[in-house]
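Working notes, beginning with the structure itself.
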Amino acid sequence: MGTFCSVIKFENLQELKRLCHWGPIIALGVIAICSTMAMIDSVLWYWPLHTTGGSVNFIMLINWTVMILYNYFNAMFVGPGFVPLGWKPEISQDTMYLQYCKVCQAYKAPRSHHCRKCNRCVMKMDHHCPWINNCCGYQNHASFTLFLLLAPLGCIHAAFIFVMTMYTQLYHRLSFGWNTVKIDMSAARRDPLPIVPFGLAAFATTLFALGLALGTTIAVGMLFFIQMKIILRNKTSIESWIEEKAKDRIQYYQLDEVFVFPYDMGSRWRNFKQVFTWSGVPEGDGLEWPVREGCHQYSLTIEQLKQKADKRVRSVRYKVIEDYSGACCPLNKGIKTFFTSPCTEEPRIQLQKGEFILATRGLRYWLYGDKILDDSFIEGVSRIRGWFPRKCVEKCPCDAETDQAPEGEKKNR
């Protein structure tokens, strides 16, 4: 694909810091172990280079490694593309259809979302991937998806090498008996014997690499199918969630309207071409998008504003009655709170007695919300939001009516 024609560019050397994270360290470690062991097993014990098949096999292994690493680093260092700081639409009246990001001090372009990890508004944000320590979005979606495709394919090849190496070295002969047909693989062994014997250490290492290869094939293969489903529908993971909430909002308030997702062009091929191009550069500029008939540039952002307003209506005000340090699994808040801590990268927030929180969602023993600050609406002041134990707060009696919208508001929505 055209992704291979693109050039990895470093805006600055700070991008190299993305490698100093557990995600890339594990990912690159798995790639290194599987590719290195596949080459060693092939050359020493299974398919020697002096045979035609062995040479072709070795070249294919190198090719898999190069393509996997290229798309991996492309996805990591090219990045998703960020909305320019201070961005606003050309027509000033259009700002009424957009949300404002206080951190970036810019309006959120259609399909963009603010990432807490990257601390920027990301174009066509799908998710923040810990394995590349970057977001998956507009500019790197193709490279990321190709990596998800190539990694399982390379691991399947490597797994075949591992299995055949262990089989031929342990049994010295491989035969399939179908009536009178026999396939003799004994020629795959070195004659004379290899310089390095296939001992216990080699067997254990090959078996470990086989486990990594099979696990990667299953896990990354599933992620590839999820991403292809997203691409063919031209709908990111976040946008799928927005669409579901739109349907819930319409059903909850019994509205006489239908939400139509604006970016699905009605053709899987047209949706596919927006991400994968021969030039390696995705269609558009990441700020404006082609939409289906009957929709416009702000169809989705208007729905987001409606959901945000609905979120404020449904939010509940709480007062902090116990201090909370912000620990991930606080044992001093009870055993149930400790073991039911949310499995998410979303932050926990410190609480001090007397503070007020506006909770928007929650679990049985945990709540998620924003601290109510006097200067929370001043431009440039970041919101303080995250998870906290439910037992640390109590509902404010005067705000009990905010648990659900008044009937009058439901009719007006």
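Start at 1 and count along the chain as shown; that gives each residue its number.
Here the Cβ of each residue, glycine as well, is placed from N, Cα and C on the backbone.
Don't expect the noted substitutions in this model, because it carries the original residues.
Quick look at what Swiss-Prot annotates:
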- 99-149: domain 'DHHC' (DOMAIN)
- C129: active site, S-palmitoyl cysteine intermediate (ACT_SITE)
- 313-398: domain 'SH3' (DOMAIN)
- C343 to A: Abolishes palmitoylation, leading to impaired homooligomeization and decreased catalytic activity; when associated with 328-A-A-329 (MUTAGEN)
- E409 to A: Does not affect localization to the endoplasmic reticulum (MUTAGEN)
- K410 to A: Impaired localization to the endoplasmic reticulum (MUTAGEN)
- K411 to A: Impaired localization to the endoplasmic reticulum (MUTAGEN)
- N412 to A: Does not affect localization to the endoplasmic reticulum (MUTAGEN)
- R413 to A: Does not affect localization to the endoplasmic reticulum (MUTAGEN)
Fill in the blank from the handout: Students should find that the Cα atoms of C129 (active site, S-palmitoyl cysteine intermediate) and C343 (mutagenesis position) sit apart, in Å rounded to an integer, by 16
Problem - Counts of helix, strand and coil residues, the domain 'SH3' (313-398), according to DSSP - result: 15 helix, 29 strand, 42 coil
Exercise for the section: Output the one of C129, C343 that, of all these recorded positions, has the highest number of other Cβ atoms within 10 Å of its Cβ. Expected result: C129
Problem - Overall pLDDT for the domain 'DHHC' (99-149), taken as the rounded mean - result: 95
Problem - Tally of residues which DSSP labels helix, strand or coil - the domain 'DHHC' (99-149) - result: 9 helix, 16 strand, 26 coil
